[in-house]
Amino acid sequence: MAHVVILGAGTGGMPAAYEMKEALGSGHEVTLISANDYFQFVPSNPWVGVGWKERDDIAFPIRHYVERKGIHFIAQSAEQIDAEAQNITLADGNTVHYDYLMIATGPKLAFENVPGSDPHEGPVQSICTVDHAERAFAEYQALLREPGPIVIGAMAGASCFGPAYEYAMIVASDLKKRGMRDKIPSFTFITSEPYIGHLGIQGVGDSKGILTKGLKEEGIEAYTNCKVTKVEDNKMYVTQVDEKGETIKEMVLPVKFGMMIPAFKGVPAVAGVEGLCNPGGFVLVDEHQRSKKYANIFAAGIAIAIPPVETTPVPTGAPKTGYMIESMVSAAVHNIKADLEGRKGEQTMGTWNAVCFADMGDRGAAFIALPQLKPRKVDVFAYGRWVHLAKVAFEKYFIRKMKMGVSEPFYEKVLFKMMGITRLKEEDTHRKAS
């Protein structure tokens, strides 16, 4: 009997645990380890940040749901991974031995890159976790009591730009509903992207035109090619550069309320494993999600290293979105199962297809990129009220999946396949490893 450990219980790790247990059955043991004892649906955090959703709407305790599927659950943070001995040391000092390890930890938020940008230090908030989103809402309520300048956007090195656009548009929409939009003296969007709608992936469809128009309609002044150097005394210090990376403007923006997506790094326990990660702490994997150094370690989601799609004047990263992450998870599960069944030569690849819904207040933006990284076979970006409704429905659907203990229900698989969207490169399912 082999012991497979999933490290991390987010939108990658929790589906991975369910899918792994379903694939391996009772003949092998599956353990899920998470620093949190609850699951949170991170894509809904922008709503929490303005009070449109509460914590209990998007988060729930993990243990009951995974243990009834025969998955062992440990609510402890991993402090160290000994890849040679195949042991994980937990925060309480206990160790867990594994035969196979799948890393799905998500990121460490690199607030230290920009002095004063930590939500606990000043006016700039984060919505990367539900805890941060709740704090952002508390600060937003303070803004409503005493209006002032708003700055929202993404830091240099950020890779998850969608939520920045979402939150900016949602805040603008909420202010209008409250009759307070005209009380905000300035509303600024600051991004490290070379142009609006780049999204870290050279844009999708007409994302540039649609998002530029959306920000303009809301009266939000946008600046691209920007890096925030520090936040101090309710001021944000920003440097804007040209196409060659040369400084063209230094700005000091007043900020009563802000939200900036930080750059990501790998979590310390993972980043500290010799030869496992790149300098940023992200796991170096091959096209089958397997570590390039350790054959029994796999990784999926934000935890893996994906090079930027292009060199930009201000550093930007490539995002790892929901369906793309599920694609990675499915490939890793297939390959671990093949190993355990003595079929180590058979390798499966994920498609890395991306389907994303972003709420923009009373409207929304959706994109389908097959695959997410260019060159693409499908490249569509759409905008309208239907996307807002679709995201509301998807949140409820995904949370229900996680409570039911199913990674990919058959009807989801059939429906997506009819649309030409699959998790795995089926033609490579039995591809022989070179």
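Backbone N, Cα and C atoms are what each Cβ position is placed from, and that goes for glycine too.
Look at Swiss-Prot and you will find Cys160, Cys356 tagged as active site, cysteine persulfide intermediate, backed by experimental evidence. Residues or ranges marked as FAD binding site in Swiss-Prot (evidence: experimental evidence): Gly8, Ala9, Gly10, Thr11, Gly12, Ser34, Ala35, Ser77, Ala78, Ile302, Gly322, Lys391. Quoting Swiss-Prot on the mutagenesis of Ser126 to Ala: No effect on FAD reduction. Strongly reduced activity with decylubiquinone. Under its mutagenesis entries, Swiss-Prot includes Cys128 to Ala with the note: No effect on FAD reduction. Strongly reduced activity with decylubiquinone. In Swiss-Prot, a mutagenesis experiment is listed as Cys128 to Ser, annotated with the note No effect on FAD reduction. Abolishes activity with decylubiquinone. Looking at Swiss-Prot, the entry for mutagenesis of His132 to Ala says: No effect on FAD reduction. Reduced activity with decylubiquinone. One entry in Swiss-Prot concerns the mutagenesis experiment Cys160 to Ala. Its note says: Strongly reduces FAD reduction. Abolishes activity with decylubiquinone. Recorded in Swiss-Prot as a mutagenesis result, His198 to Ala carries the remark: No effect on FAD reduction. Reduced activity with decylubiquinone. For Cys356 to Ala, Swiss-Prot lists a mutagenesis experiment annotated as follows: Complete loss of enzyme activity. Abolishes enzyme FAD reduction. Abolishes activity with decylubiquinone.
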(message) For a quick check of understanding: given the listed FAD-binding residues Gly8, Ala9, Gly10, Thr11, Gly12, Ser34, Ala35, Ser77, Ala78, Ile302, Gly322, Lys391, what is the maximum Cα-Cα distance in angstrom, as an integer?
(response) 33
(message) Spatially, and counting Cα to Cα, which of the binding-site residues is closest to His198 (mutagenesis position)? Options: Gly8, Gly10, Ala35, Gly322.
(response) Gly322
(request) Compute the C-alpha separation of Cys128 (mutagenesis position) from Gly10 (FAD binding site), stating it in Å without decimals. (result) 12
(request) Only counting partners 6 or more residues apart, tell me which same-chain residues put their Cβ under 8 Å from the Cβ of Ala78 (FAD binding site). (result) Leu7, Ile33, Ala35, Ile88, Thr89, Leu90, Ala91, Thr105, Val267, Ala269, Val270
(request) May I ask which of the mutagenesis positions Ser126, His132, Cys160 is closest to Gly12 (FAD binding site) if we compare their C-alpha atoms? (result) Cys160
(request) Return the residues near Cys160 (mutagenesis position), defined as same-chain residues 6+ apart in sequence whose C-beta is under 8 angstroms from its C-beta, sorted by sequence, else 'none'. (result) Cys128, Ala154, Gly200, Ile261, Phe264, Pro319
(request) Tell me, if you would, which residue among His132, His198 (mutagenesis positions) has the fewest other CB atoms within 10 Å in the structure shown? (result) His132
(message) With the cut-off set at 10 Å between Cβ atoms, which of these binding-site residues ends up with the most neighbours? Options: Gly10, Gly12, Gly322.
(response) Gly12
